[in-house]
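Features as listed in Swiss-Prot:
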type	residues	note
DOMAIN	45-231	domain 'FAD-binding PCMH-type'
MUTAGEN	Arg24 to Lys	In lkb; decreased activity
VARIANT	Ser360 to Trp	In strain: cv. Torsdag
VARIANT	Ser411 to Val	In strain: cv. Torsdag
VARIANT	Ile417 to Val	In strain: cv. Torsdag
Amino acid sequence: MSDLEAPLRPKRKKIWVDYFVKFRWILVIFVVLPISFTLYFLTYLGDVRSEWKSFKTRQKEHDENVQKVVNRLKKRNPSKDGLVCTARKPWVAVGMRNVDYKRARHFEVDLSPFRNILDIDKERMIARVEPLVNMGQITRVTVPMNLALAVVAELDDLTVGGLINGYGIEGSSHKYGLFSDTVVAFEIILADGSLVKATKDNEYSDLFYAIPWSQGTLGLLVAAEVKLIPIKEYMKLTYKPVVGNLKDIAQAYSDSFAPRDGDQDNDEKVPDFVETMIYSPTRAVCMTGRYASKEEAKKKGNKINNVGWWYKTWFYQHAETALKKGLFVEYIPTREYYHRHTRCLYWEGKLILPFGDQFSFRFLFGWLMPPKVSLLKATQGEAIRNYYHEMHVIQDMLVPLYKVGDALEWSDREMEIYPIWLCPHKLFKLPIKTMIYPEAGFELQRRQGDTQNAQMFTDVGVYYAPGPVLRGEVFDGAEAVRKMESWMIENHCFQPQYAVSELNEKNFWRMFDAGLYEHCRRKYGAVGTFMSVYYKCKKGRKTEKEVREAEQAHLDTAYPEVDQPPD
């Protein structure tokens, strides 16, 4: 939307928080970045130390830590100790929610020791990992073996547990689905302290399908077995500029990975990686990647771009150059490609450090980047948090592929946020209805990208300050999110709950399906022990009444029954 087309809004009167946010870069440079670098280095040393340990030692430590969690759960007094949650501080999580449920009465269980890669099974092509293993840690181990998780979320600090209990996506999700779709087994400690292993075809198959998106409210995840795939040393990346309106961009994006003849499972026609970045209502760059060998990448005439070096142009800005120079192809080392958005936090780094993209800063201080999201959250008080909720948007909309154009037009009209990130993912038709699910009958009228067993969706990632805020105008962030959520419910979309949500409980369960989740809450004793997923996601501090009602929930509550997965 151009400035002439933008709706007239009154100017917003500046308050003291505006000036603090404007000059927050001082705190970031002199405090947050040095501490972040130190923490990254210490974490790296801990990871290396763990890798040196034998499988037997790591498994022994894992078993001991599991027993500690079991013992801790058994010490809980339901009448006075509160509902169970992890002992992680509210600011540690990468998500944008305030984790307000930890500001009320609760019973903490420490899962911090669960950060080891337990085994890489090359024969079964499975990685067995603990929940606090992060993406940077796992790729450092697997990529030298020419292996990788089927879905590697871009940011280094994202953990396996968060990607399973919450939400995780990457440019390969148009082939493999969301991160949780690549998990073959969950190891869960239930409310009674029992340790169970849930797979899609054992006695805990209902729990297996209910865990994703449950936010840790069915049990405590202590390990997971995740699919590995073979990879090559480089990613051959093609940058294709697109100029047109938002519907044109949406169609070009769809065409970049979804054959119009419906042959979606043909690897010859479908690239290994896909993403599109939209820089304005009329300009975008579609990127497609295919794994390539070292020999191919180093052939005469091919360009290799080591995007991981600290002084390199931030990736989203590098991709934007395609709009000036036209289509081009280059080869990026695979691990550097996986984490291409880490150093600049997509484009959020530009707001945190307005001059951070300048060559002089990148060359002198780029090695300190990125600031840890947890430290950014730890150094902001209540007023700053509320300011960001009102004046800044970090939201993902999971939208059916054929509705992406509509979603882009809605976002442009209501928020005016650019760049926008597009990343496709399969939403599988499972043997049992889960919290998120494809549209009924999609397989009978398959649209572009759909297959017989999966509907193609897209993550429309909206991360930045809205246009009205950048122009100094009045903007109601909470109301904008409420409108977004209403549009999503009407259009069979889903909102990842790492973000700030304005949904009330009724609308939350209009967006998500409660059947299997509530069935497993009752069956496995989570009610009255673990918080409900809405309780955890609800915005705002919990009142004493809300805490008491959640604690006193009992197992004879009327939950909807669901069909069990077929044997």
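Heads up, residue numbers simply count up from 1 along the chain you see.
Yeah, the Cβs are placed from backbone N, Cα and C, and that goes for glycine too.
Original residues only: the substitutions mentioned are not part of this model.
Annotated features, which come from Swiss-Prot, shown on the structure.
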| residue | record | CB count, 10 Å |
| --- | --- | --- |
| Arg24 | mutagenesis position | 18 |
| Ser360 | variant position | 10 |
| Ser411 | variant position | 26 |
| Ile417 | variant position | 23 |
Any idea what DSSP makes of Arg24 (mutagenesis position), helix, strand or coil? helix
Does DSSP give Ile417 (variant position) helix, strand or coil? coil
Measuring C-alpha to C-alpha, could you say which of the recorded positions Arg24, Ser360, Ile417 are within 10 Å of Ser411 (variant position)? Ile417
